[in-house]
Every structure is written in structure tokens, then in C-alpha cells.
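Student: Please read through the structure below; I'll follow up with questions.
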Amino acid sequence: MSLENLQLDIKVFGKWDTKVEIRDPSLKKYISLMPVYLPHTGGRHEHRRFGKAKVPIVERLINQIMRPGRNKGKKHLAYNIVKLAFDIIYLKTGQNPIQVLVRAIENSAPREEVTRIMYGGIVYYVAVDVSPQRRIDLALRHIATGAKDASFNNPKPIEEVLAEEIIAAANNDSKSFAIKRKEEIERIALSSR
């Protein structure tokens, strides 16, 4: 059998296809949908500029769930949380969870934010456009933070809360923490133009 005839059908978690549509052209270059069995690159991107753009988007979500706090450094736990959340997303929507995640990132990525500029000891806040890489970082951070905050002191498991957060963000629903944060950031930027 030749290598040309051998087609590998690699799916994330052994279930989900990575052939999804990215509507936002500015984010297309920075959302990596590279098919991998196990989303764990081991930080090989760390020393390259824009290296994290080549890290699979599912692994970047896993890394955000692993942020400081109770789950710091527990990648296997974060892996299982995302895996179960994807199953819940599929059961609730009937769609590919990776497609739902990409739609949630597109909807919850802020386009404009505020930065501080200092002129002669006086601080001015100026609205600036957000780079595509930072837009994805902020969207993933807000999705993970919203899920963690909502699952704290809540009988629902974090997998279910994460699935609800991703679905709400994909539907552009304002009950999602990520959508609320995006609207708040853009409102502050609009007022400081």
C-alpha cells in the first residue's frame, strides 16, 4: 500500500472532525484546526513568535481551563472536562462541538478595547483595535472564566456549565459571560474614542 492511498482520518478525542467553517476572515489564520488525536503539544510553540497560532484551538481551551486556581497544572483534568463538555454540546445541539466552539470564539472576541496613554503626567484612555491573536486569547479566557465562576458553589458539574457557556456564546446570547464581557469592553472603548 502506498502512502498516497493511505488516508488517516484523525479526529479530536477520536470523535470530532476538524473540518469546520471559520466565518471571520481576520481570525482564520490564528485558529488552528490541525487534526490531532491528543491535544497536547507540550509547549513546543513557546519560543517562537506567534507560535501559539499553530496550537490546536481545543488545546488552547484546555490550557485556559488550567489557569491559576484549583486546577492549575492539572492538564488531564482539564482534558476530561473539555472532552465531556464536547459530548454535552453534541447532545444538546446535534452539531460538531468544534464548530460550535469556533462560532463561540468568533462571537465573543472583542474588536476594540481601551489602552492607557500618558501625556505630561495625565493619563488618557484611548480606544484601539484588538489584534486577531489577542481577540482569540480574550475570547477563550472569558469562556473559561465564565464557566469556572458559574460552576463554583453550584451543584452542576463544570463540564455542563462549560458546555452551556460555549453554546450561549455560539448563539450570541447575552447570558454568556464571554458575550457580556465583550459588550462591556466594546462599550468602554466606544465611550473613550
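The backbone N, Cα and C atoms fix where each Cβ goes, and this holds for glycine too.
Keep in mind it's a predicted model, so treat the numbers as computed, not measured.
Found this in Swiss-Prot, in case it helps:
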VARIANT   Gly14 to Ser  In strain: MT-4
VARIANT   Ser131 to Ala  In strain: MT-4
VARIANT   Ala150 to Ser  In strain: MT-4
Student: Measure the Cβ-based neighbour count of Gly14 (variant position), defined as the other Cβ atoms within 10 Å of its Cβ.
Tutor: 9
Student: Within the chain of Ala150 (variant position), which residues six or more apart in sequence place their C-beta under 8 angstroms from its C-beta?
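Tutor: In sequence order, Lys156, Val161, Glu164, Glu165, Phe177 meet the Cβ cut-off.
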Student: Who sits close to Ser131 (variant position): which same-chain residues at least 6 apart have their Cβ under 8 Å from its Cβ?
Tutor: none
